[in-house]
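**Student:** First the structure, then my questions, so here it is.
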Amino acid sequence: MSHAIDELQAIIADLKTELETEPKSSGGVASNSRLARDRIDRMSAEVVDSNPYSRLMALQRMNIVKDYERIRYKAVAIVGVGGVGSVTADMLTRCGIGKLILFDYDKVELANMNRLFFTPDQAGLSKVAAAAATLSFINPDVEIETHNYNITTVENFDRFLDTISQGGRIAGQPVDLVLSCVDNFEARMAINAACNERNLNWFESGVSENAVSGHIQFIRPGDTACFACAPPLVVAENIDEKTLKREGVCAASLPTTMGITAGFLVQNALKYLLNFGEVSDYLGYNALSDFFPKMTLKPNPQCDDRNCLVRQKEFQARPKPVLIEEKAVSEEPLHATNEWGIELVAEDAPESNTTPAETPVMGEGLRLAYEAPEKSSETSEETVSAATADETSLEDLMAQMKSM
């Protein structure tokens, strides 16, 4: 018995040694034993189980997207890889985006497990490193670039500005779209300032502290209101955000609300990048009543961001597109009086003398089963005379009966 116990202890010791000496991945955790698929050079529409893009390329066959493979030449920057940002990155990776640039300086915690995407074994890792490892395994065709710093500091803001200005799919070109998935006002203002300065279109997104509402907002510098044009109530009233949170009480979060908000964000990002459908300028979501408000916010002529004012002037100076109205071809009415061809005839109107219809020309061997007799004018006069005679005789008869 003791010999068996010694053998088991020796096996356990060997397993511990093996785990300690196992090679580590770049994220600091034991490398995943699962094998990632090989990279794919071109997207294929071939319908086979081994093609990860077959269902995406089907959008072309259904005339939703003209050329879906263009997505491989697009670069998107995601700022904030939390509840909304991580799911957004996951969806874009599965859609086959060409390049993802992730910004975040926070770490994965067990408190994040109520959200989607991250797993408990990633606790303690930086969010961008954990996300990059998972996303690369999901789709190795996507180029993923990570930046683990706070973009709101003066030094890091310049780095952020350079990255979104020159980090496109083609070196030296700007990214195609910036997605804001942050949870604080300072970071949103930093993204807003950078995009106004570089004239980049971007989406702002957010989920409320009570976790039952969310929104996305598409911001086109100069065309729609930037984030500084209509600041939230917290800033408009000069209230510190920290004073709104009671001590010991944290903001609530639901994976459902965050997943819905991320879905709206990615759906509209795809419509913008691939040029199909209608991109919503502002789309909200209220989970309590399933209410989805939509609106467009115009820029503020007195905006505090000077670059926003410059973009407004540039937008106003652009030539307005000329809309050519197509004149509808109106068909002439079937009847001069009404379009239904109905003609009203008074009851006391005299009957028109209609000529009998001509006998249609019949084919050889065919004949009419019935021919209506023609009414002559003499027959009509005789009928009227007979009726008059009958009426007179009846009156005489009545007079005779009364005299009896």
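A Cβ is built for glycine as well, from the same backbone N, Cα and C atoms used for every other residue.
Original residues fill every noted site, and no substitution is shown.
According to Swiss-Prot, the protein carries these features:
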VARIANT   THR17 to Ser  In strain: ZBMEL157 and ZBMEL377
VARIANT   TYR73 to Asp  In strain: MEL02, ZBMEL84, ZBMEL145, ZBMEL157, ZBMEL186, ZBMEL191, ZBMEL229, ZBMEL377, ZBMEL384 and ZBMEL398
BINDING   GLY83, ASP104, LYS127, ASN150, ASN184  ATP binding site
VARIANT   THR163 to Ser  In strain: ZBMEL95
VARIANT   ARG169 to Gln  In strain: ZBMEL229
BINDING   CYS226, CYS229, CYS303, CYS308  Zn(2+) binding site
ACT_SITE  CYS250  active site, glycyl thioester intermediate
VARIANT   LEU309 to Ile  In strain: ZBMEL84, ZBMEL384 and ZBMEL398
VARIANT   GLU325 to Lys  In strain: MEL18
VARIANT   PRO333 to Ser  In strain: ZBMEL384
VARIANT   HIS335 to Arg  In strain: ZBMEL186
VARIANT   GLU364 to Gln  In strain: MEL17
VARIANT   SER385 to Thr  In strain: ZBMEL186 and ZBMEL384
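Map the listed features onto the structure and describe their local environment.
**Tutor:** In the three-state DSSP assignment, the secondary structure recorded for TYR73 (variant position) is helix.
Its Cβ placed at the centre, ASN184 (ATP binding site) has 12 other Cβ atoms within 10 Å.
For the recorded site, THR163 (variant position), the DSSP three-state label reads helix. Cβ neighbours of THR163 (variant position) (same chain, under 8 Å, six or more residues apart in sequence): ALA77, ILE101, HIS147.
On its own chain, ARG169 (variant position) has TYR73, LYS74, ALA75, GLY98, LYS99, ASP176 as residues at least 6 apart in sequence with a Cβ closer than 8 Å to its own Cβ.
According to DSSP, CYS229 (Zn(2+) binding site) is assigned to coil rather than to any helix or strand.
With a 10 A radius on its CB, LEU309 (variant position) counts 17 other CB atoms from all the protein chains.
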**Student:** When neighbour density is defined as the number of other C-beta atoms within 10 angstroms of a residue's C-beta, which of the binding-site residues CYS226, CYS229, CYS308 has the lowest density?
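**Tutor:** Candidates: the binding-site residues CYS226, CYS229, CYS308. Fewest Cβ atoms within 10 Å: CYS229.
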**Student:** Determine, to the nearest whole angstrom, how far the Cα atom of ASN150 (ATP binding site) is from the Cα atom of CYS308 (Zn(2+) binding site).
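**Tutor:** With distance taken Cα to Cα, CYS308 (Zn(2+) binding site) is 23 Å from ASN150 (ATP binding site).
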**Student:** Counting only residues 6+ apart in the same chain, whose Cβ is under 8 Å from the Cβ of LYS127 (ATP binding site)?
**Tutor:** VAL81, GLY82, SER86, ASP104, ASP106, LYS107, VAL108, PHE118
**Student:** How many other Cβ atoms sit within 10 Å of the Cβ of ASN150 (ATP binding site)?
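**Tutor:** So the number of other Cβ atoms within 10 Å of ASN150 (ATP binding site) is 16.
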**Student:** Would you give the longest CA-CA distance, in whole angstrom, between residues of GLY83, ASP104, LYS127, ASN150, ASN184, the set recorded as binding ATP?
**Tutor:** 18
**Student:** What's the CA-CA gap between LEU309 (variant position) and CYS303 (Zn(2+) binding site) in angstrom, rounded?
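**Tutor:** LEU309 (variant position) and CYS303 (Zn(2+) binding site) have their Cα atoms 7 Å apart.
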**Student:** Within 8 Å of the Cβ centre of CYS226, CYS229, CYS303, CYS308, which other residues of the chain have their Cβ, at the recorded Zn(2+) site?
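**Tutor:** After dropping the recorded site residues, what remains is ASN192, ASN196, ALA225, PHE227, ALA228, PRO299, ASN300, ASP304, ASP305, LEU309, GLN312.
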